[in-house]
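Undergrad: Dumping what Swiss-Prot says about this protein:
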- K17, G18, R19, H137, N206, H207, Y258, F259, F260: S-adenosyl-L-methionine binding site (BINDING)
- C52, C55, C74, C78: Zn(2+) 1 binding site (BINDING)
- C65, C68, H86, C90: Zn(2+) 2 binding site (BINDING)
- 7-241: domain 'SET' (DOMAIN)
- Y240 to F: Abolishes methyltransferase activity (MUTAGEN)
Amino acid sequence: MRAEARGGLERFCSAGKGRGLRALRPFHVGDLLFSCPAYACVLTVGERGHHCECCFARKEGLSKCGRCKQAFYCDVECQKEDWPLHKLECSSMVVLGENWNPSETVRLTARILAKQKIHPERTPSEKLLAVREFESHLDKLDNEKKDLIQSDIAALHQFYSKYLEFPDHSSLVVLFAQVNCNGFTIEDEELSHLGSAIFPDVALMNHSCCPNVIVTYKGTLAEVRAVQEIHPGDEVFTSYIDLLYPTEDRNDRLRDSYFFTCECRECTTKDKDKAKVEVRKLSSPPQAEAIRDMVRYARNVIEEFRRAKHYKSPSELLEICELSQEKMSSVFEDSNVYMLHMMYQAMGVCLYMQDWEGALKYGQKIIKPYSKHYPVYSLNVASMWLKLGRLYMGLENKAAGEKALKKAIAIMEVAHGKDHPYISEIKQEIESH
């Protein structure tokens, strides 16, 4: 495989990181470095009927599969293209009804196995890195992660054994471990979850907490654009995680999911950490121990809320958010990332409950510190401006709505590219109000 298989880029051995991607020519902010079609992808069950199962296009009037009546498509072409993969699920969904419930990871892995059988040769998604070359980090998995893989394998056999030939057990363990480390979540313009996918060439990029590129999606196509000036010889870095949090939290997440500690500029200098864990300016400032205790409380409540989402009512969830903010505000400023995390969750609950004023109130508090804590071209900041803009428009404040939507567009033109359908849709929203 030629190093220049992707124009102006090459695969190389990155010191201390293993494989990586390097620029051979300059790329300016907003430039598209490359795009990569999904090797395999799966639409999340909750988006069925809103997005095409094959190309993920969002549109009205999708046609449903005549057999299962659960998969929806743009047209006959999309349905035909998806059939070799949809047939793995179609009749099972009919037979099992409510009892058909494989996880998204299991569904994606089933599609990867089917794709490998249908298309054993290298695909256009693998110009620089093949799926079989993915890291699995098997030797680093703890018992909990190993048990999860075993239950995924059991589900794969339960739901797909009629329609798929499986490799041996140890190969399946490796494949699930590879998917866990190299899978991508496809999100829409408001960062809502649309599905999961494998993009081999995108997975070649290493991580940095000050990335020089950003990955966005156009349907099932991943696009990689520069968010900093990139010079010939520079390594191309993306971010694997949410960059809102302080260094210790980011590295905990990286170690848990990807088995490494980041040593980028942001992690070695910890320049942003003080502002991220901003403490209230009181006449008698909180002691170091009180701050440490509150950070510990914040991390615990974040985890508690994550679990509570699965079984508590919206009003109970909102109460957790409000009580935790009240407790943290005795030590933390509103701009503290742990406060922001709970405000963001509260905003999400308000949106779910259609409490537009409540959601707007939280969004207004969040946006300024978000703009400070995140990189300049951040999808988190763009999606927050977008939510605010749409809330203002819905509440008949056109001037504020237009201003917020234009701020979202300014970021998205760099991150998504000026011709992205999302941008046309937002411009249409502004004009139609």
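Count begins at 1; order follows the chain as displayed.
The backbone N, Cα and C atoms fix where each Cβ goes, and this holds for glycine too.
On this model, are these features tucked inside or out on the surface, and what's nearby?
TA: If you take the C-beta of N206 (S-adenosyl-L-methionine binding site) and look for same-chain residues 6 or more apart in sequence within under 8 angstroms, you find S14, K17, G18, G20, L21, E235, F237, T238.
There are 20 other Cβ atoms within 10 Å of the Cβ belonging to C55 (Zn(2+) 1 binding site). A coil conformation is recorded for C55 (Zn(2+) 1 binding site) in the three-state DSSP classification, outside any helix or strand.
Its own atom aside, the Cβ of C68 (Zn(2+) 2 binding site) has 17 Cβ atoms within 10 angstroms in the protein chains shown.
Look at Y240 (mutagenesis position): DSSP puts it in coil. If you take the C-beta of Y240 (mutagenesis position) and look for same-chain residues 6 or more apart in sequence within under 8 angstroms, you find H207, L254, S257, Y258.
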Undergrad: Return the residues near C78 (Zn(2+) 1 binding site) by Cβ distance under 8 Å, restricted to its own chain and a separation of at least 6 in sequence.
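TA: For C78 (Zn(2+) 1 binding site), the qualifying residues are C52, E53, C54, C55.
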Undergrad: Give, as a single whole number between 0 and 100, the mean pLDDT over the domain 'SET' (7-241).
TA: 97
Undergrad: So what sits near H86 (Zn(2+) 2 binding site) in its own chain, CB-to-CB under 8 Å and at least six residues off in sequence?
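TA: In sequence order, the residues whose Cβ lies under 8 Å from that of H86 (Zn(2+) 2 binding site) (at least 6 apart) are E53, C65, A71, Q79.
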Undergrad: Long-range neighbours only, meaning 6 or more apart in sequence with Cβ under 8 Å: which ones does C74 (Zn(2+) 1 binding site) have?
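TA: Set apart from C74 (Zn(2+) 1 binding site) by at least 6 residues yet with Cβ under 8 Å, we have C52, C54, C55, A57, K59, L62, S63.
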Undergrad: C52, C90: which of these binding-site residues has the highest Cβ count within 10 Å of its own Cβ?
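TA: Top count of Cβ atoms within 10 Å goes to C52.
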